[in-house]
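**Student:** Below you'll find the structure I mean.
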Amino acid sequence: MAARKCGAPPIAADGSTRRPDCVTAVRTQARAPTQHYAESVARRQRVLTITAWLAVVVTGSFALMQLATGAGGWYIALINVFTAVTFAIVPLLHRFGGLVAPLTFIGTAYVAIFAIGWDVGTDAGAQFFFLVAAALVVLLVGIEHTALAVGLAAVAAGLVIALEFLVPPDTGLQPPWAMSVSFVLTTVSACGVAVATVWFALRDTARAEAVMEAEHDRSEALLANMLPASIAERLKEPERNIIADKYDEASVLFADIVGFTERASSTAPADLVRFLDRLYSAFDELVDQHGLEKIKVSGDSYMVVSGVPRPRPDHTQALADFALDMTNVAAQLKDPRGNPVPLRVGLATGPVVAGVVGSRRFFYDVWGDAVNVASRMESTDSVGQIQVPDEVYERLKDDFVLRERGHINVKGKGVMRTWYLIGRKVAADPGEVRGAEPRTAGV
């Protein structure tokens, strides 16, 4: 399943915006590492609690039956009552440490089962509960205490063997009918406790796995928000140390908000951030619509690349369409003071190198002469225009209308002939210009 990128903040019915999903995801991820162990312990405690209450029901039922029928003597009923009370307080012992509650439960169960089996004989089936305890002991003490669990299971096996060889099938303490009833009830209740406990443990584990899957999806969304999907997948490969790719053809765009410094100094911080969030979120939607890749945002500068990391033959045309839509979207916006938001946009094309750099807060970036030229096209551009060099003009002239600006001096490149991108040609009439179609893009 593809991870969804964090986009524009959801818009409520009253026009207000909620915090973007990515902020919530970051907060959740920050809490997640400290929760996993605690949740594992809590699951084990819940399993022990449900097992203890099932045991209370079983031992309490036996005590009531023995008191009502008088079969087995009052002290057998007393053992069951004492055992049921002890089981009932087991959930209260979790606060004293991870092993106090399970060891109290298991120890009490072992003593009670052995005492009853010794008094009434093996035909009553009390020893079956030892087998249930051996099967459930890992769930109760935890997998991190495997050696202890094995030891407790061995004790259960030893007690079963001891009863078999040391105690007669029927000691005569209970009448034959009571022994038969005890055997049936013991068999049914032992199976019931085992099935119920395992079912509850598996259900709790399934819920925990669903939570982990949701956390994984949030992690994937955060990673997809930082890196292109294909790059993110390559970054997960354990043998991959460096990600660096050369592209013989790609197009680069830089856009800058004109007069941003003055706006920032005269606008409240919260209003400025909300404005930039709306603007850049709208641009992000356009990037996705055109199948491009946003590289970075630096203050009021927005950088987009086409043909990276997925090469495409129409990379220049796609970026030109995006530039026209971008200026159209910006024209629909007003800053917090109600002023228009003019842009300067520059495009360039050529070979580039792209890769992931940094060991902390790593990022995906693009380098090359085309990047430098696109930046110069933006910085030397006129307000509200999209400036391109001659190489871009040659690629766009058949499908777009461009107006020559002339020759300008570009730092590091000398004199360059540049053009203004006006719009896309209409197929029916090459002389007619079609500007960018109006797009709201969530603004």
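Cβ from N, Cα, C; glycine included.
Here Swiss-Prot describes Arg43 to Ala or Gly as a published mutagenesis experiment; the accompanying note says: Loss of activity. The annotation domain 'Guanylate cyclase' is assigned in Swiss-Prot to 251-378. Annotation of the mutagenesis experiment Asp256 to Ala in Swiss-Prot: Almost complete loss of enzyme activity. Summarising the annotation, Swiss-Prot assigns Mg(2+) binding site to Asp256, Asp300. Among the mutagenesis results in Swiss-Prot, Lys296 to Ala has the note: Decreased enzyme activity. The residue drawn here is the original one. Quoting Swiss-Prot on the mutagenesis of Asp300 to Ala: Almost complete loss of enzyme activity. Here Swiss-Prot describes Asp365 to Cys as a published mutagenesis experiment; the accompanying note says: Abolishes homodimerization and strongly decreases enzyme activitywhen associated with E-296 and R-363.
Could you tell me the structural context for the features on the list?
**Tutor:** For Arg43 (mutagenesis position), the same-chain residues 6+ apart in sequence whose C-beta sits under 8 angstroms from its C-beta are Ala201, Asp204, Thr205, Ala208.
Mean per-residue pLDDT, taken over the domain 'Guanylate cyclase' (251-378), amounts to 89.
Asp256 (mutagenesis position): 20 other CB atoms within 10 A of its CB, across all protein chains.
When Cβ atoms from all protein chains are considered, those within 10 Å of Asp300 (mutagenesis position) total 18, not counting its own.
On its own chain, Lys296 (mutagenesis position) has Met303, Phe363, Asp365 as residues at least 6 apart in sequence with a Cβ closer than 8 Å to its own Cβ. When secondary structure is read from DSSP and collapsed to three states, Lys296 (mutagenesis position) falls in the strand class.
Of all Cβ atoms in the protein chains displayed, 17 besides its own lie within 10 Å of the Cβ of Asp365 (mutagenesis position).
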**Student:** How big is the Cα-to-Cα gap, in Å, between Asp256 (mutagenesis position) and Asp300 (mutagenesis position)?
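**Tutor:** With distance taken Cα to Cα, Asp300 (mutagenesis position) is 6 Å from Asp256 (mutagenesis position).
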**Student:** What does DSSP say about Arg43 (mutagenesis position): helix, strand or coil?
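**Tutor:** Its secondary structure by DSSP: helix.
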